[in-house]
Amino acid sequence: MAAYSYRPGPGGGPGPAAGAALPDQSFLWNVFQRVDKDRSGVISDNELQQALSNGTWTPFNPVTVRSIISMFDRENKAGVNFSEFTGVWKYITDWQNVFRTYDRDNSGMIDKNELKQALSGFGYRLSDQFHDILIRKFDRQGRGQIAFDDFIQGCIVLQRLTDIFRRYDTDQDGWIQVSYEQYLSMVFSIV
């Protein structure tokens, strides 16, 4: 099961809990075969997107699917083989557990207050104004809430931007030439 390499969660903190055990290999192999529609031995982003559910009866965010595939596709084949799929399975399952933890009203969506709780739990300290920006950016349905797949995508993007910011914040004071939130606001406005 070396396919799953732990990636710290958003903020460098816990993110998806790494504690959940994988189902047995035969179960995962059966799932893999059902998802691998063209029997190529590699699950493409389209195949994975069709297999995933975000709980809203809308297609899983293709950007999220591509991000997840790229994290686990060690051979740059635009998909994941069975070994890599076990990592994808665990990664998504871990994110489901995080999502359910912070979806306090069990609506299947993360609202602004739940998002604040989640990001605070990951170690982020952001303003209400910035939480509004995140909701607007990742709410594909325009309901003021974020679905599961968009929650993953938002956390992935925030983590990547944080990593970039930290590279330039050499004295680790939360400032480069602009404040962290100004930087994120600028980047999110063009992403």
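Along the chain as shown, the residues are counted starting at 1.
Backbone N, Cα and C atoms are what each Cβ position is placed from, and that goes for glycine too.
The Ca(2+) 1 binding site feature in Swiss-Prot is assigned to D36, D38, S40, V42, E47. Summarising the annotation, Swiss-Prot assigns Ca(2+) 2 binding site to D103, D105, S107, M109, E114 and lists experimental evidence as the type of evidence. Here Swiss-Prot flags 90-125 as domain 'EF-hand 3'. Taken from Swiss-Prot, the feature domain 'EF-hand 4' applies to 126-161. According to Swiss-Prot, the mutagenesis experiment D169 to A carries the following note: Abolishes magnesium and calcium-binding to the EF-hand 5 domain (EF5).
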Mind checking how the domain 'EF-hand 4' (126-161) divides into helix, strand and coil residues in DSSP? 25 helix, 1 strand, 10 coil
By Cα geometry, the one of the binding-site residues (D38, S40, V42) nearest E114 (Ca(2+) 2 binding site) is V42
Lowest 10 Å Cβ neighbour count of the recorded positions D36, E47, D103, D169 is held by D169
Quick check: of the recorded positions listed here (S107, M109, D169), which one has the Cα closest to that of S40 (Ca(2+) 1 binding site)? M109
Looking only at the recorded positions D103, S107, M109, D169, E47 (Ca(2+) 1 binding site) has its closest CA neighbour at M109
Round to the nearest Å and give the CA-to-CA distance linking S107 (Ca(2+) 2 binding site) with D36 (Ca(2+) 1 binding site). 31
Spatially closest candidate among D36, D38, D105, the listed binding-site residues, to D169 (mutagenesis position) (Cα to Cα): D105
For the binding-site residues listed here (D38, E114), which one has the lowest count of neighbouring CB atoms within 10 Å of its own CB? D38
Where the distance is taken from Cα to Cα, which of the binding-site residues D103, D105, M109 turns out closest to D38 (Ca(2+) 1 binding site)? M109
